[in-house]
Every structure is written in structure tokens, then in C-alpha cells.
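The structure under discussion appears below in the form of C-alpha cells.
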Amino acid sequence: MRVLKFGGTSVANAERFLRVADIMESNARQGQVATVLSAPAKITNHLVAMIDKTVAGQDILPNMSDAERIFADLLSGLAQALPGFEYDRLKGVVDQEFAQLKQVLHGVSLLGQCPDSVNAAIICRGEKLSIAIMEGVFRAKGYPVTVINPVEKLLAQGHYLESTVDIAESTLRIAAAAIPADHIVLMAGFTAGNDKGELVVLGRNGSDYSAAVLAACLRADCCEIWTDVDGVYTCDPRTVPDARLLKSMSYQEAMELSYFGAKVLHPRTITPIAQFQIPCLIKNTSNPQAPGTLIGKDSTDADMPVKGITNLNNMAMINVSGPGMKGMVGMAARVFAVMSRAGISVVLITQSSSEYSISFCVPQGELQRARRALEEEFYLELKDGVLDPLDVMERLAIISVVGDGMRTLRGISARFFSALARANINIVAIAQGSSERSISVVVSNDSATTGVRVSHQMLFNTDQVIEVFVIGVGGVGGALIEQIYRQQPWLKQKHIDLRVCGIANSRVMLTNVHGIALDSWRDALAGAQEPFNLGRLIRLVKEYHLLNPVIVDCTSSQAVADQYVDFLADGFHVVTPNKKANTSSMNYYQQLRAAAAGSHRKFLYDTNVGAGLPVIENLQNLLNAGDELVRFSGILSGSLSFIFGKLDEGLSLSAATLQARANGYTEPDPRDDLSGMDVARKLLILAREAGYKLELSDIEVEPVLPPSFDASGDVDTFLARLPELDKEFARNVANAAEQGKVLRYVGLIDEGRCKVRIEAVDGNDPLYKVKNGENALAFYSRYYQPLPLVLRGYGAGNDVTAAGVFADLLRTLSWKLGV
């Protein structure tokens with residue numbers, strides 16, 4: 001015997017009704033089947049609305065008409081599709097039910113209220129009609145059918161609207177019916193009868209509970225819950241799109257997940273099947289070939305110690321505390337007895353080890369009743385100061401991680417808390433059951449979605465996300481986007497979902513949180529209408545709960561650099577080749593580091609010095625290992641490396657400068673390079689990394705051009721005048737050559753002083769052979785002397801700089817992946 005249950009969406013129309021019948025028929029070929037049906041989708045909601053509107057004296061006609069139309073369409077669709085379907089008889093059954101419903105509602109209107117017994121009789125009519133219609137379908141197919149009347153066969157105790165079935169007595173009643181083995185068995189869900197023979201209903205998710213009870217009474221081989229999803233997922237797929245379908249889970253895991261908010265099954269449904277060790281299979285009516293999720297005594301997913309993450313929103317926390325709590329026997333019992341008498345469900349409890357306080361969560365809607373009840377119960381204690389005034393926190397959510405394997409595997413809690421910390425989510429309270437099967441945290445309501453997503457990513461090792469917003473799409477920015485596009489196959493292989501969610505130039509921006517199509521981004525940006533707005537990017541992160549957003553600033557803008565602290569505080573990592581932020585005031589420099597540390601975000605700028613060379617990272621690694629910078633010398637400008645290299649080869653200063661400009665090494669105005677300020681900025685960054693608290697004005701800069709030279713006018717005028725310096729530079733080059741040296745434009749750090757100047761270096765110096773646009777950096781430290789640590793390579797160019805930015809992007813994942 002198998003018990004099947006189909007929910008409201010599964011019987012919403014004629015097509016789905018017949019699909020359910022086909023599933024039942026297929027199962028019946030393998031053995032006897034008993035089926036529990038819900039009301040067609042929306043019917044119960046209409047019935048509840050009719051009760052509420054009738055009591056309030058409002059018009060119920062729209063709800064009544066919609067409900068009648070749903071059944072009319074259902075019957076006509078079945079009549080057209082199924083030969084032999086008794087349309088006229090069943091239409092009469094439906095019409096009679098609605099006629100009775102109208103009479104009952106008229107009585108409610110006269111009374112001005114709806115007694116619970118009447119309410120129960122009204123809201124279960126949809127299930128009753130579903131069974132009548134399904135019986136008609138199988139009689140048309142030629143099957144013998146037995147309909148179990150749940151009011152007669154299921155004995156329930158409790159309230160009219162929330163009863164619990166006595167399985168032992170109900171088993172005897174159903175057995176007495178002696179159902180033939182070849183019959184299709186049908187029973188309306190949600191409904192039972194009390195010891196007076198009155199109709200009662202089984203509360204929320206009552207049809208699932210009905211199916212579990214029937215399976216227990218029949219000692220079924222399996223209870224199948226057919227719904228509109230493929231099974232139980234590790235998380236709500238609407239919150240986490242890459243949630244994984246579970247093959248199996250234990251009764252205890254299912255109970256914990258459902259208690260803490262999973263929507264597939266209600267905790268009451270699990271109790272009967274767990275008591276009688278009946279496997280429960282969750283299946284999709286629209287996708288019957290999917291394997292579904294099997295709930296049983298043990299889980300077969302041994303490789304998944306955590307089975308799911310859930311959240312309960314709209315909670316409030318009440319803290320009862322005070323000096324009188326410590327050592328006072330029975331205080332906790334009084335607190336929860338008050339909640340019980342008030343009919344308020346306590347969802348989560350924590351108590352301090354000092355016994356000074358006890359905290360618990362209740363639904364937000366129950367908060368005021370809970371507070372009043374506690375204040376009445378503890379009036380004297382509050383008045384005398386034995387208890388402190390009740391402390392209440394509102395708009396909270398509970399995030400729970402559930403899995404049998406948590407008992408034996410170390411580190412689950414650490415990873416859970418680490419994920420929340422990385423997302424800047426503050427934990428209000430923590431609770432763990434003695435079974436170690438679940439751990440729950442209380443957070444703010446606004447943080448719940450982000451908390452669930454980041455926890456799922458950490459615990460289930462799904463694709464790691466980087467959501468990139470590129471500002472500035474000139475040389476480096478454009479090259480970066482092209483590299484990201486080309487590297488997508490490699491990224492997918494590494495399970496990295498790197499999506500470009502925003503592209504902006506100085507005028508407009510293009511955004512798509514699901515990822516911009518990178519094969520046509522230039523055309524899309526050209527047609528973009530949305531003005532560039534940094535505030536809009538911040539709002540996107542909060543609105544869509546992005547997990548790992550990264551601002552990539554590929555501009556040279558001071559205005560954008562001034563926003564980095566705000567970006568970090570709002571949850572972005574910041575990756576940039578823009579040197580403006582790191583060479584602003586020392587105060588802003590320190591604010592950036594504090595903002596990054598305080599928000600658990602990364603500020604990465606390895607391309608500030610040396611473009612794609614790993615300069616900053618290597619220097620930081622040295623210093624973190626306890627090394628100390630003693631001295632530094634380096635060629636930090638690709639353009640000046642090229643120019644001074646050409647001087648060695650006999651070119652004049654003016655010719656070398658023109659050639660460097662033609663090859664794209666210099667800025668459009670070469671005076672920007674020849675001033676030495678770009679080198680000074682890079683040197684300041686290195687000095688600050690080494691721990692020196694310096695400003696840009698502290699750098700001693702000797703420009704390439706002597707002070708006596710008139711460098712005024714436009715670019716063409718300047719370049720026309722530049723040959724005036726050729727003889728002087730040729731003489732300096734010759735003098736250096738006589739000593740076996742060459743001229744290099746060098747940045748120096750020595751004893752806390754920073755200098756930028758032309759230096760003559762000999763063949764033993766690591767800078768001697770550096771030319772053609774290369775950078776070279778020589779770090780003399782306590783560990784590296786007398787021979788320095790030398791980094792050498794091309795330190796300019798869009799592609800190498802973009803590659804360095806790409807590497808920094810991947811470092812935003814370093815807390816989760818070894819990349």
C-alpha cells in the first residue's frame with residue numbers, strides 16, 4: 001500500500017487533475033494506492049475570505065464567483081477530455097455544495113460572527129469536492145473506488161480548527177471498513193471528526209498531515225507527498241538560485257528544517273511517519289520522472305553533513321533579566337507557563353550561563369500580547385527591581401543550519417559564523433539543541449536573505465560569486481572586461497561565477513545583477529541611458545543582496561577615489577590601479593584600512609605599483625613575516641625606463657621622448673611623465689606600506705627636466721623646445737659611461753627619506769640593465785641583504801595592468817577558495 005497526497009496546485013485545473021489521475025493509475029498497477037487530495041489552488045483562500053468578509057459585512061460576490069468558476073472550468077475541462085465522465089451528476093454535487101455554502105454564510109451574516117465549528121465546515125469544502133470529482137474520474141476510467149469519510153474514520157482531539165488525530169483509534173475504524181484490495185482509495189485532506197462526530201479540521205498544512213496519518217493507519221509502505229517542486233532543497237531556491245536538491249534526509253533532519261521555516265513539510269506531518277518508520281517521498285507532479293527526496297530513518301547523503309539552511313522572518317526577542325533571576329528556582333518555568341497560557345508559541349530560547357537572563361523569540365505579531373502577559377505575571381518583581389524592565393528587540397529573523405552530520409564533523413559552526421561575519425551580519429543570539437543536529441542564530445530581518453545566501457555558499461561549496469562593477473572603460477578597464485570574457489571557461493572549471501554586473505564611464509552606466517553579456521558590452525554601453533551614479537551601485541547591492549560585490553576603479557579620478565571608504569562600508573571590495581586614494585592624505589589612507597577591516601572587505605591595489613608585477617603583495621608578505629625594509633631602489637616608470645634606455649643606445653632626449661610617446665609609453669603630454677610625480681606617487685605607496693607615515697609633499701622629487709628649462713606652452717611647443725636639452729643629457733650620459741655607469745630615473749627609500757632623481761648606476765646594480773619599458777624594484781631588507789629581492793618585468797601597458805587587476809579580483813575569494 002502506498003499513500004499519495006496531491007496539493008492544491010496539482011489539482012488546480014482539468015489538465016493537472018488528469019495528470020494526477022495518471023500518476024495514481026501508474027502507481028496502482030504496482031500495488032494498492034490510497035490518495036489524499038487538497039482543494040484546488042485558491043479555493044481555500046476564497047472560502048476564508050468569504051467568512052471574513054461576511055462577518056465584516058462586505059461583499060463576497062467576487063470570491064464566490066471566482067470559486068464557482070474554478071470548479072465550472074474544472075468540470076467542463078474533464079468532460080471534454082474524458083469519455084464517460086459524469087458531468088451532469090458532478091455539476092449537481094458542486095452546485096449543491098455552493099447552495100449550502102451560501103445558506104451557511106447567510107446565517108453567519110445574521111449572527112455577525114462565525115463560530116469555529118461553522119468555520120471548519122466551510123473551509124474544508126474544497127477538499128470534499130476534489131474527492132468527489134476524482135471519484136468521478138476513476139469511475140469513468142472503469143476503476144472501483146472506495147472513499148474514506150475522514151469525519152467518520154479519523155478521530156481527532158483538540159480545537160475545531162487545529163485538531164490532532166488519534167492514530168490508534170483511527171486505525172481500528174479504517175480497518176473495520178474492510179476496503180477491497182483492488183479498489184482505488186480516496187480521502188479528503190484537512191478534515192477529521194471529534195468524539196461527538198462533529199467535523200474538525202487539522203490546521204495549517206492539514207492535508208499533508210492527513211496523508212501522514214492515513215499512511216500510519218494503513219501501515220503503508222510509503223507516503224508520497226506530490227507538490228510543485230522536485231523535492232526538498234538545501235535552501236529555498238527563490239532565495240538561493242543554486243540550491244541543491246537533496247536525495248534523502250532523516251526524519252529528525254526534516255523535523256528540524258520544517259520547524260525552522262522550510263515550506264515543504266509541516267512538523268506535524270513528520271511525527272506519524274517517523275513514529276511508524278514509514279518512508280516519505282517528496283515528488284513533483286509536473287516532473288514525475290525526477291527522483292524526489294526520500295525522508296526516512298537514515299539519510300544516504302553521507303557526504304552532506306549539513307542538509308539545509310532555513311530562515312524564519314518577522315520574529316521578536318524578549319529578554320527577561322535582573323538580579324533576582326540568579327538562583328531563583330522556577331523562574332524559567334513561570335516565564336514559559338505565561339506564554340503557554342497566552343497561547344503564544346516560543347520559537348527559540350537562550351539563557352546566559354550566569355542565570356542572569358533568559359531570552360526567547362516569538363512571532364512579531366504576538367509580541368504585544370507576550371509583553372503584556374509577562375508584565376502582568378511579574379508585576380511585583382518588576383516594581384521592586386528584582387527584574388529589570390523587559391528588553392525587546394523587534395524585526396529579527398532566525399537562520400538555522402540543520403544536518404545529522406553536524407554531530408560528528410568539526411568546524412560547521414565556525415564556517416557558519418565566519419560566513420555571517422564576512423557578510424557583516426551581526427549575530428544577536430545563538431541557540432543549539434543538545435542533539436547537535438541544528439544550530440540557529442538570530443539576526444536582523446534585513447540581513448536574513450544575505451545571511452542565508454552567504455551561509456549556503458560557505459557550507460555547500462557551490463560556485464563562488466564575484467559581482468564586478470567596472471568604473472572606467474578606457475585602456476585598462478576595457479582590457480579587463482575582455483580578459484574576464486575570455487577566461488569564462490577557466491572560471492567555470494574552477495567553480496567561480498565571475499559576473500560583470502555594472503560597467504560605467506564618466507557619463508552613463510550599464511547594470512544587470514545577473515551579469516552583462518560581455519560579447520556585446522561596448523554596444524550596450526553606447527546605448528545606455530542611465531546616468532552614472534555611484535549611489536545607485538550601493539543601492540543595487542542592498543536591494544539584491546549581492547554576496548561578493550567588487551568595485552573596480554580603472555579611472556584616474558580623485559572623486560571616485562574619495563568614495564572608497566563609503567564603498568567598503570557598504571559591503572564592496574575595492575580593487576583599483578588608481579593611485580589617487582593611496583597617495584591622498586595620511587588620514588584618508590588610514591581611514592581606508594580601518595573601513596576595510598571594519599567591514600571585512602578587501603582593498604586591493606597591487607597594480608598601483610608595477611602594473612601586473614606582484615609588488616605590493618610580495619612586500620606585504622615580507623613585512624607580515626617579520627621582515628623590515630632597510631633600503632629600496634627602483635625604476636617605477638615604464639615610460640622613463642624606455643627613455644633612459646634609449647639614451648644608453650645613443651638617442652637624444654628629445655628623440656627618445658618622441659619615440660616613447662609614439663609607442664604609447666607616455667601620457668599624451670610627456671611632461672606628466674618627465675615631472676617625476678607619477679614615480680613619486682608610487683614611491684609614497686611603497687613607503688607607506690613599509691610603515692612610514694609620509695605625505696606626498698615629503699617626497700624629494702628631482703624632475704627629469706632641469707628647473708632652468710622653460711617647459712611652458714602647449715604640447716607641440718614643449719616638444720619643439722625639448723632638443724635644447726639634448727646636449728646636456730648627452731654629456732651626462734657620456735660622463736656616466738666613462739665610469740662604467742648608466743643613467744636611470746630612480747625612486748629611493750633610505751632611512752625614512754624618499755627621493756626621486758636621476759642616478760648613475762654601475763654594472764653591479766640590479767637597475768643597470770633595466771630598459772625598454774621594464775620596471776625593476778630592489779628591496780633590501782633584514783632578510784634580503786646584501787643581495788636584494790628584485791622584481792622585474794613590464795610595469796606598464798593595458799593588458800599587464802588588467803591582468804594584475806584580474807588577479808586582485810580573484811583574491812576577494814581568498815577567504816573561501818585557495819585561488
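Any Cβ shown, glycine's included, is placed from N, Cα and C.
The domain 'ACT 1' annotation in Swiss-Prot covers 320-394.
Note: GLY330 (variant position) has no non-local neighbours, i.e. no same-chain residues 6+ apart with C-beta under 8 A of its own C-beta. Looking at Swiss-Prot, you'll find the natural variant GLY330 to Asp noted as follows: In strain: Sr41 / 8000, Sr41 / HNr21; loss of feedback inhibition.
Swiss-Prot gives this note for the natural variant SER352 to Phe: In strain: Sr41 / TLr156; loss of feedback inhibition. Classification of SER352 (variant position) by DSSP places it in coil, neither helical nor stranded. For SER352 (variant position), the number of other Cβ atoms no farther than 10 Å from its own Cβ, over all displayed protein chains, is 13.
A coil conformation is recorded for THR555 (NAD(+) binding site) in the three-state DSSP classification, outside any helix or strand. If you look up Swiss-Prot, you'll see VAL473, GLY475, VAL476, ALA504, THR555, GLY797 marked as NAD(+) binding site.
The NADP(+) binding site annotation in Swiss-Prot covers VAL476, ARG507, THR555, LYS579, GLY664, GLU667, GLY797, and the record cites similarity to another entry as its basis. The C-beta environment of THR555 (NAD(+) binding site), restricted to residues of the same chain at least 6 apart in sequence and closer than 8 Å, consists of ILE471, GLY472, GLY474, GLY477, SER506, ASN578.
One natural variant catalogued in Swiss-Prot, ALA479 to Thr, is accompanied by this note: In strain: Sr41 / HNr59; Thr-resistant HDI. For ALA479 (variant position), the same-chain residues lying six or more positions away in sequence with a CB closer than 8 A to its CB are ASN798, ASP799, THR801, ALA802.
Around ALA611 (Na(+) binding site), the same-chain residues at least 6 positions away in sequence with a Cβ under 8 Å from its Cβ are PRO577, GLY638, ASN775, TYR794, GLY795, ALA796, GLY797, VAL800, THR801, GLY804. Taken from Swiss-Prot, the feature Na(+) binding site applies to ASP606, VAL609, ALA611, LEU613.
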Alpha-carbon spacing, ALA504 (NAD(+) binding site) to VAL609 (Na(+) binding site), which is rounded to whole Å: 24
Around the Cβ of GLY797 (NAD(+) binding site), the count of other Cβ atoms that are within 10 Å: 18
DSSP-derived structure type at ALA504 (NAD(+) binding site), helix or strand or else coil: strand
Packing count at LEU613 (Na(+) binding site) (other Cβ atoms within 10 Å of its Cβ): 22
Spatial neighbours of VAL609 (Na(+) binding site) that are distant in sequence (at least 6 apart) but have CB under 8 A: VAL615, ILE616, LEU636, LYS682, ILE685, LEU686, LEU777, GLY795
When distances run from the Cα of ARG507 (NADP(+) binding site) to each of the binding-site residues VAL473, VAL476, ASP606, the nearest one: VAL473
Chain-internal residues, separated by at least six, CB under 8 A from GLY475 (NAD(+) binding site): ASN798
Sparsest-packed among the binding-site residues, when each Cβ's other Cβ atoms within 10 Å are tallied, from VAL473, ALA504: VAL473
DSSP residue counts for the domain 'ACT 1' (320-394), split into helix, strand and coil: 34 helix, 17 strand, 24 coil
